[in-house]
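Asker: According to Swiss-Prot:
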MUTAGEN   MET210 to Ala  Decreased number of infected cells by SARS-CoV-2. No effect on infection with HCoV-229E
MUTAGEN   PHE213 to Ala  Decreased number of infected cells by SARS-CoV-2. No effect on infection with HCoV-229E
Amino acid sequence: MGKSLSHLPLHSSKEDAYDGVTSENMRNGLVNSEVHNEDGRNGDVSQFPYVEFTGRDSVTCPTCQGTGRIPRGQENQLVALIPYSDQRLRPRRTKLYVMASVFVCLLLSGLAVFFLFPRSIDVKYIGVKSAYVSYDVQKRTIYLNITNTLNITNNNYYSVEVENITAQVQFSKTVIGKARLNNITIIGPLDMKQIDYTVPTVIAEEMSYMYDFCTLISIKVHNIVLMMQVTVTTTYFGHSEQISQERYQYVDCGRNTTYQLGQSEYLNVLQPQQ
């Protein structure tokens, strides 16, 4: 810290002595100023000392690429200053990562739209599967239990639920039977199920004249034309959809009959509603 000062030589004259004193004072002033500045620097160093730590009590400094070390346990207390031009502040392939992220998002969105986009649910009325006939002779009434068959096709990539099937049968513009089935089944993705439903019908009262026709022995086949109406309600993702169809169908009211599905026994008068 301190500096050693050399002894000044004695001067022979007053002028030389004066000059010597002046020079000595100036030199002392410079020395004191230098000492003061040096003390100030030492004070700064004492406040912010630079210490190099080595050994087991230090870890590699993450901001100086391994050239310096900081005490272990102080990683969360020290702050490192990194130049703005440091390459670590400019990650490589940023554009590539952004483009890849955008591409992945678009791909996932496209797949979600493709698989979740609602597609049609096809309902095909196959025909009458069977008809069981009974009579009430006193009331001249005909009872027909008609079993029909539907094919329901799910064209979606997710399951749909057949919530209910509502059916009715008309004869000569008069409703002679109704039926409703609830909570039918669940159809898987791209799957098809065949569903049978039975509609009990009654031909009586103002149509009692049909009793004579249906019980006439001289006729082997007692076909009557009935209009079959069916509405299928399906649900998926909280959305309900109804598909309706109407068909005219021949039914034998003179005997119990089982029909071969696929062989045309009905008249396709009305097209299914789209």
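Glycine too: its Cβ is placed from the backbone N, Cα and C atoms.
Although substitutions are noted, the structure shown does not include any of them.
Keep in mind that this is a model prediction, so the values were computed, not measured.
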Asker: In which DSSP state, out of helix, strand and coil, do we find PHE213 (mutagenesis position)?
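Answerer: The three-state answer is helix.
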Asker: Tell me the Cβ neighbour count for PHE213 (mutagenesis position), meaning other Cβ atoms within 10 Å of its Cβ, over all protein chains shown.
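Answerer: Its Cβ has 13 other Cβ atoms within 10 Å.
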Asker: Take the Cβ of MET210 (mutagenesis position) and count every other Cβ within 10 Å, whichever protein chain it belongs to.
Answerer: 19
